[in-house]
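Participant: Starting off with a structure, shown below.
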Amino acid sequence: MGGGGRMSTVITSNNSEKKGGSSHLKRAPHTKPPFTLGDLKRAIPPHCFERSFVRSFSYVAYDVCLSFLFYSIATNFFPYISSPLSYVAWLVYWLFQGCILTGLWVIGHECGHHAFSEYQLADDIVGLIVHSALLVPYFSWKYSHRRHHSNIGSLERDEVFVPKSKSKISWYSKYLNNPPGRVLTLAATLLLGWPLYLAFNVSGRPYDRFACHYDPYGPIFSERERLQIYIADLGIFATTFVLYQATMAKGLAWVMRIYGVPLLIVNCFLVMITYLQHTHPAIPRYGSSEWDWLRGAMVTVDRDYGVLNKVFHNIADTHVAHHLFATVPHYHAMEATKAIKPIMGEYYRYDGTPFYKALWREAKECLFVEPDEGAPTQGVFWYRNKY
């Protein structure tokens, strides 16, 4: 699908790569690379680091206009469509609206990275409005996500989608290691994973006490961040109040059809995109004895979502460059990716497997991590699926 003809650097049929139950995937290099972050930055054209408020905001306006167009069509024309065509119409609306709102979510994510404009205050205002409208506590997630970028690939300090060792996985996991179990696990993860992460830190790094993105005094945040966590909570309260008023005026069924189901699709895409960016049989994780920031930042995979690459503002197919240079705006990210690929060589990871096939494969093969038996270092961990 899509991908502009890019070749995958991870797929191979070389039988010498039979490790960890992934004979069809070539492992990424895990030793220190022969290049530096400075080498990569010098390869990127300087204009790729320029952030234009006008250009960035044009994408916000475009997404909002499309979202309003879909809303107008649904509310003005769908009541006159008889069943069963009305069911088809609503399914199309939910899918289209969910995809557009996912793209809008991505722009809010860029605001949190200061990749929207040269003005931090403008970035935070736009990000707060956009993410609050999608029931995301903007500042709370901005700070936890920043720590994810600072510690990516570390088994001890990464913030989210931290794989467990075989000895620490849940006792019931092996009973879900079958097709029905994987369907159940994927459904629960896609539908509930994002709100459970925000509210209960599910799939997040362990803390010594209860961690929650809505708690200004929780262990995720520092004292200087608390005021902004309150502001993020106020944003969620404001959106919840608007939804309450809409429910009183139009009914819960109307709110769910117009807003609730598209938001659920946003949450599903968000979990799937994030999961596939950081989960792959061919990429390592590092213990404290091996981890360093540059190698950790390369523990990510660019994926192909076809036409949705543009709808999602290239968040999925330029994610390697994003973890190396998070302030590059999305409209320069593809150019930056093309610039660093020749230098990175096999350290750059791209997998063109259709995302629905990749999701099933990763759910099957990436269950826990362990170091290779007899390896010279025990600080490099690889995904396994054999209990």
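Just so it is clear, glycine is given a Cβ too, placed from its N, Cα and C backbone atoms.
Original residues fill every noted site, and no substitution is shown.
Note that this is a predicted model, so its numbers are computed, not measured.
As annotated in Swiss-Prot:
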type: VARIANT; residues: Phe49 to Ser; note: In OLE-1; enhanced accumulation of oleic acid but low ricinoleic acid levels in seeds, high-oleic castor mutant 1; when associated with A-242 and Q-319
type: MUTAGEN; residues: Phe49 to Ser; note: Strongly reduced ricinoleic acid accumulation; when associated with A-242
type: MUTAGEN; residues: Val242 to Ala; note: Lower ricinoleic acid accumulation. Strongly reduced ricinoleic acid accumulation; when associated with S-49 or Q-319
type: VARIANT; residues: Val242 to Ala; note: In OLE-1; enhanced accumulation of oleic acid but low ricinoleic acid levels in seeds, high-oleic castor mutant 1; when associated with S-49 and Q-319
type: VARIANT; residues: His319 to Gln; note: In OLE-1; enhanced accumulation of oleic acid but low ricinoleic acid levels in seeds, high-oleic castor mutant 1; when associated with S-49 and A-242
type: MUTAGEN; residues: His319 to Gln; note: Strongly reduced ricinoleic acid accumulation; when associated with A-242
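Describe the structural context of these features.
Facilitator: For Phe49 (variant position), the Cβ neighbour count at a 10 Å cut-off comes to 15, with all displayed protein chains included.
The DSSP secondary structure for Val242 (mutagenesis position) is helix.
Counting every protein chain shown, 14 other Cβ atoms lie within 10 Å of the Cβ of Val242 (mutagenesis position).
Over all protein chains present, the Cβ of His319 (variant position) has 23 other Cβ atoms lying within 10 Å.
A helical conformation is recorded for His319 (variant position) in the three-state DSSP classification.
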Participant: Taking the Cα atoms as reference points, how far is His319 (variant position) from Phe49 (variant position) in Å?
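Facilitator: Given the Cα positions, His319 (variant position) is 15 Å from Phe49 (variant position).
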Participant: What does the structure give for the C-alpha distance between Val242 (mutagenesis position) and Phe49 (variant position)? Integer Å is fine.
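Facilitator: Here the two Cα atoms are 37 Å apart.
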